[in-house]
Structure formats: structure tokens, C-alpha cells
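Peer 1: One structure coming up, written as C-alpha cells, with questions to follow.
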Amino acid sequence: MIRHIDARREDLEPDRQDRELVTRDRLASDLAALGVRPGGVLLVHASLSALGWVCGGAQAVVLALQDAVGKEGTLVMPTFSGDLSDPSTWRRPPVPEDWWPVIREQMPPFDPDLTPTRGMGAVAECFRRAAGAVRSGHPQNSFAAWGAHAEQVVAEHGLTERLGRGSPLEQVYRLDGQVLLLGCGFESNTSFHLAEYRTAYPGRRSHRRRVPVPEGDRVRWVEQEDIVYFEEDFQTMGESCLTRTPGHSRGTVGEAAAVLYGQRAFVDLACEWMTAHRDLARAVGA
């Protein structure tokens, strides 16, 4: 027997009465007030929960972002799938060691249309499926893009320097795009990884990584050398870059704190900051 829930029941408490109702139109208006302009290239990191009670959820956020940049603009979001990695490196949660060979053999290959994001949030997962969106081909660190420069943004994303040379991050840099942190801190700012590739800061290290490269309906495991990422100082670095960057803006979009800034200036300043202040030979947690 199927039981139906009566949505008219009067004993149900209204959802989140202490929060404002946030709509697509309001989000688009708030984005414009923050400084998002039609025709621009915008790399977005967004937290849906930080925005408040959004009518339409992640879909409304994606539509509002599209409204803000317009048809001549370009939106970009990271759509990482970190679970397409060697199971021996999994920590949250780990899996039994006797599972590793089976997982390596049976792992589905990356499919830009089918493979879901992992840990990227509802907005990024919704955005990658938007009409007209395209996704780069890196099995672990793909980006989705929509709009006038979408194809250019994702075209050169190879296996080496996954967030460096040829990556969508570098394409946003070339296009002099902006970054929008929407309810996120600088620890979510993937553009700082581009700076890590460009800077020979003290203590920079590399390691060997295994990447599952699609081969038909299976994967072939390829071992590559890559730099070790370090995000523990991203918030400090970001705040420092803000003090030296004219033209950035802080505000509120929905109920979320938001920061908008030029990516190119931030990456260049981050390179300088790492050279002067970062030493992974001494850093705790490196």
C-alpha cells in the first residue's frame, strides 16, 4: 500500500522560518550589485547551503549565474571526481586492502557526461549537466564550462599539470577572467594551484600518482609525476592578495558572503607570496 503525504497538513512546521526566501531573480540582482558583468569570464566556487533557502535550489543558482554573465559571457566550475583514483590513497573512508585489485580492474572509466562530481557541492553537479555545458577530459580534475568561451576553456586539459599548464585554470587566466567565491573561503580557490605550478617556492615537492585513463569500457592505470598540493595557507594568502588587489569586491549574494576578484592579478600575487612566505620544509601538515 502506498501512503500519500498530505502537503496541506497544518501541524507541519514551516521550513527555516528564520531565513529569507532567496530567488533566482534576487541572486542575479545581488551578483550584478557585486560586480559580475555580462560578457565576462567567471570561475565560480559556490556553497548552496550558505546562500539561504533558495527557491529552486542548485538549479536556480546556475540559472542566476547564467543570467548574470549573459549569453556572451562564460561560466566555469570545477567538477572533480576524486574517487577515480588509486584506492590505496583513499582515506575518507579507506577501503580494505584486499579490495584494491578488484577496484582497479573494475573502476568505470571517466565519462564527461555520466561521471558525477565528488565533494564539489550541488551547484557544480547541477552545472555540469546544464544545457550547452561542456566538460574537460581529465579523469580526476575536470572542469565544466558554459557560454561563449566554453570550448576554449576545456580544450587543452591534458593529464600532466592537471591544474597547471593547459588546464581550464590557465585558460581563465589567458582570458583575464574573474573568480567568484560564493559562500566559500580561499581554501576553495583552485586558482592558487595554478600559482603552485608556476612558483619554485622553498620546499616544493613532487610525487608519483596513478591516474585511470579511459580505454574503451575499462581503464588503464598511468603513473605520473606531479607536484604536491598544499592548501593550508590558502586563506592567509588570499587575504593578503586582497589587500594588494584594487578592484575586488566583497558583498552578500543571497545570504552568503561573496568575494569577486580578477584571477590573473591573484595568481601573480600568489606566486610572489609563496616565494616570500611559504616553505614546505618547515610547514606543519605539509
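The backbone N, Cα and C atoms fix where each Cβ goes, and this holds for glycine too.
Modelled residues match the original; the substitutions are not represented.
For reference, Swiss-Prot lists these features for the protein:
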- His45, Ala46, Ser47, Leu48, Ser49, Val54, Ala122, Ser188, Thr190: acetyl-CoA binding site (BINDING)
- Glu187 to Ala: No change in activity with CMP-5'-3APn as substrate (MUTAGEN)
- Ser188 to Ala: Modest decrease in activity with CMP-5'-3APn as substrate (MUTAGEN)
- Thr190 to Ser: No change in activity with CMP-5'-3APn as substrate (MUTAGEN)
- Glu231 to Ala: No change in activity with CMP-5'-3APn as substrate (MUTAGEN)
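Relative to the rest of the structure, where do these features sit?
Peer 2: Under the DSSP three-state reduction, Ala122 (acetyl-CoA binding site) is assigned to helix.
Within 10 Å of the C-beta of Glu187 (mutagenesis position) we count 15 further C-beta atoms, all protein chains included. Glu187 (mutagenesis position) falls within a helix when secondary structure is assigned with DSSP.
Residue density at Ser188 (mutagenesis position): 21 other Cβ atoms are found within 10 A of its Cβ, drawing on all protein chains shown.
Same-chain residues at least 6 positions away in sequence with a Cβ under 8 Å from that of Glu231 (mutagenesis position) are, in sequence order, Glu187, Phe192.
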Peer 1: At the level of the C-alpha atoms, what whole-angstrom distance separates Thr190 (mutagenesis position) and His45 (acetyl-CoA binding site)?
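Peer 2: For Thr190 (mutagenesis position) versus His45 (acetyl-CoA binding site), the Cα atoms are 9 Å apart.
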Peer 1: With H, G and I counted as helix, E and B as strand and the rest as coil, say where DSSP puts Ser49 (acetyl-CoA binding site).
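Peer 2: Looking at the DSSP assignment, Ser49 (acetyl-CoA binding site) belongs to a helix.
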Peer 1: Between C-alpha atoms, which of these binding-site residues comes nearest to Ser188 (mutagenesis position): His45, Ser47, Ser49, Ala122?
Peer 2: His45
Peer 1: Please report the number of other Cβ atoms within 10 Å of the Cβ of Ala122 (acetyl-CoA binding site).
Peer 2: 18
Peer 1: If you count the C-beta atoms lying within 10 Å of each candidate's C-beta, which of the recorded positions Ser47, Ser49, Thr190 ends up with the smallest number?
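Peer 2: Per-residue Cβ counts within 10 Å for the recorded positions Ser47, Ser49, Thr190 bottom out at Ser49.
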Peer 1: Which ones in the same chain are close to His45 (acetyl-CoA binding site), with CB under 8 Å and 6+ residues apart in sequence?
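Peer 2: Listed in sequence order: Met77, Pro78, Val179, Leu180, Leu181, Leu182, Cys184, Ser188, Asn189, Thr190.
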